[in-house]
Amino acid sequence: MLSTMQTVGAILMLSIVFVAGTKRHACDSKYSEVTPTHTMCLTDNANAVAVTLTQEVKVQIVRMHNVIRATVNDAANMMKMEWDDRLAAVAQKWAMQCILGHDGFANHAEPDLPGYVGQNVGWSNYHMTFPDVVDLWAAEIEDYEYGVWNDNTGHYIQQIYAEASRIGCGQSACGEDRYFVCNYYKSTMGNTPYAQGSRCGQCPNSCWEELCDCTSGPDACCNGGSLNIDTCECQCPRLWSGADCQEKQCPDHDYEDMCDYPDVVNNPEYWCQFSNIRSDCPIRCGDCP
């Protein structure tokens, strides 16, 4: 078998954006409002041909990721992953640019999912299948050490990021070249992709084949909410409620006395830029009537 570099160009350059000079076209306002350079607002490369991923391939991609995740022996909070068509649409659009690299966090953000979306990219100049590429990303485990960042293990770290519960992928052909893109929600952050402990240690009530299965729960917890992976329910900040923390529950008065301090009263524009003040003083900060 050829080496990774011989078979597929697989790089993780999250800080580099390659959309400069790419023509743009009108797109759904939900994307352009995130940023005018959003990937969904780009024009496809004239040489790009979409490679349709069959349902069988989608299922295989998800299954492979879940097997990879379930084999992490010391992960206490590893979530089961599922397919997401929204992520897949953006991944496909980036694949149609025929660019070996990443489009940047803001450019592949999904407006319906708060927080960062991660991305793995691969390239091949001969016939490879998507499962082949997923395997190559996973092979980076050979260089992986928990808690130690290694530029050669970025794809694998994204695959095993505990909170990455949704995935969508796209593929294109540009002449003899093949481009593979998978977008993940959420994006890995740092070099500790999961909490160490016994398998399903943090989710005994939702455990499924060594993974925390919240696929029947909300897609995301909005407005600063967090997902309890044991109950698969959102834990919402006090101003918010509902299954995904999008129902505002305004109080009759602000929560803290400090909201009436002269400094806050006289200069709310300044003080309300701080998240704790905005949370404590929803009326003073104009979030509630």
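Cβ atoms are placed via backbone N, Cα and C, with glycine included.
None of the noted substitutions appears here; every position holds its original residue.
Pulled from Swiss-Prot, these are the features on record:
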VARIANT   V19 to A  In form 1, form 2 and Mr30-1
VARIANT   E33 to D  In form 1, form 2 and Mr30-1
VARIANT   V49 to M  In form 1
DOMAIN    62-184  domain 'SCP'
VARIANT   K186 to E  In Mr30-1
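Feature annotations (Swiss-Prot) mapped to structure.
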residue: E33; record: variant position; Cβ within 10 Å: 10
residue: V49; record: variant position; Cβ within 10 Å: 13
residue: K186; record: variant position; Cβ within 10 Å: 20
Counted with DSSP (H/G/I as helix, E/B as strand, rest coil), the domain 'SCP' (62-184) has 46 helix, 30 strand, 47 coil
One should report the C-alpha separation between V49 (variant position) and K186 (variant position), rounded to whole angstrom, as 28
Restricting attention to the domain 'SCP' (62-184), give the mean pLDDT. 96
Between the Cα atoms of E33 (variant position) and K186 (variant position), what distance do you get, rounded to the nearest Å? 20
Going by DSSP, is K186 (variant position) part of a helix, a strand, or coil? coil
Structural state of V49 (variant position), classified by DSSP into three states: strand
